[in-house]
Amino acid sequence: MLNKLSRLLADAGISLTDHQKTLLVAYVDMLHKWNKAYNLTSVRDPNEMLVRHILDSIVVAPYLQGQRFIDVGTGPGLPGIPLAIVLPDAHFTLLDSLGKRVRFLRQVQHELKLENITPVQSRVEAYPSEPPFDGVISRAFASLNDMVSWCHHLPGEKGRFYALKGQLPGDEIASLPDNFSVESVEKLRVPQLEGERHLVIIKSNKV
């Protein structure tokens, strides 16, 4: 699996250390193992996880601004854990309301010795934002409207919302509340992944 990951990274133009690659493969191994009992993802094949979970997460890294991020509705740690591995100087709070997912995240944190993640079991609306975050990240979490409505209290003054989407969500962008606007839309290239992938970056229009 390490060789396949190395080939995917080379195809994507992403350079990682051997240690980072080893951690990513170890995470996939854990996800595959725990998935049998905990049903954490519909993807069953570890090689497919490399594309649909690992690469699909880390291609976002160049667009993130800041040091403190919160991954809302993280599920089994996506995209937060792969991003934490490739961005060791940033910190990621991994938020999910389901206890079984958070138990898995804590086990990953323990086994991979990831000091830059904080797994939290909470509903996003109830989670405090002190200190505020530089970025709020979501992948398959909610519509853009729901994301900014439920998470509006989390980013700081210059914080951003980063929403990973498939096809360009034109209707969702058009229905954003007036106090939020799209700063940019980035088309993402994920080797061996069928279909389009986009990153929608949203900012608050608060004066």
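Including glycine, each Cβ sits where the backbone N, Cα and C put it.
What Swiss-Prot records for this protein:
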{"type": "BINDING", "residues": "G73, L78, V124, E125, R139", "note": "S-adenosyl-L-methionine binding site"}
{"type": "MUTAGEN", "residues": "D56 to A", "note": "Low level streptomycin and spectinomycin resistance"}
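Under the DSSP three-state reduction, R139 (S-adenosyl-L-methionine binding site) is assigned to strand. It is L78 that, of the binding-site residues L78, V124, has its Cβ surrounded by the most other Cβ atoms within 10 Å. Between the candidate recorded positions, D56, E125, the densest Cβ environment within 10 Å is the one around D56. R139 (S-adenosyl-L-methionine binding site) is surrounded by 21 other CB atoms, counting those within 10 A of its CB over all protein chains shown. The maximal spread of the S-adenosyl-L-methionine binding site, taken as the longest Cα to Cα distance among G73, L78, V124, E125, R139, is 19 Å. When Cβ atoms from all protein chains are considered, those within 10 Å of G73 (S-adenosyl-L-methionine binding site) total 22, not counting its own. DSSP assigns L78 (S-adenosyl-L-methionine binding site) to coil in the three-state reduction, outside any helix or strand. For D56 (mutagenesis position) paired with V124 (S-adenosyl-L-methionine binding site), the C-alpha to C-alpha distance reads 23 Å.
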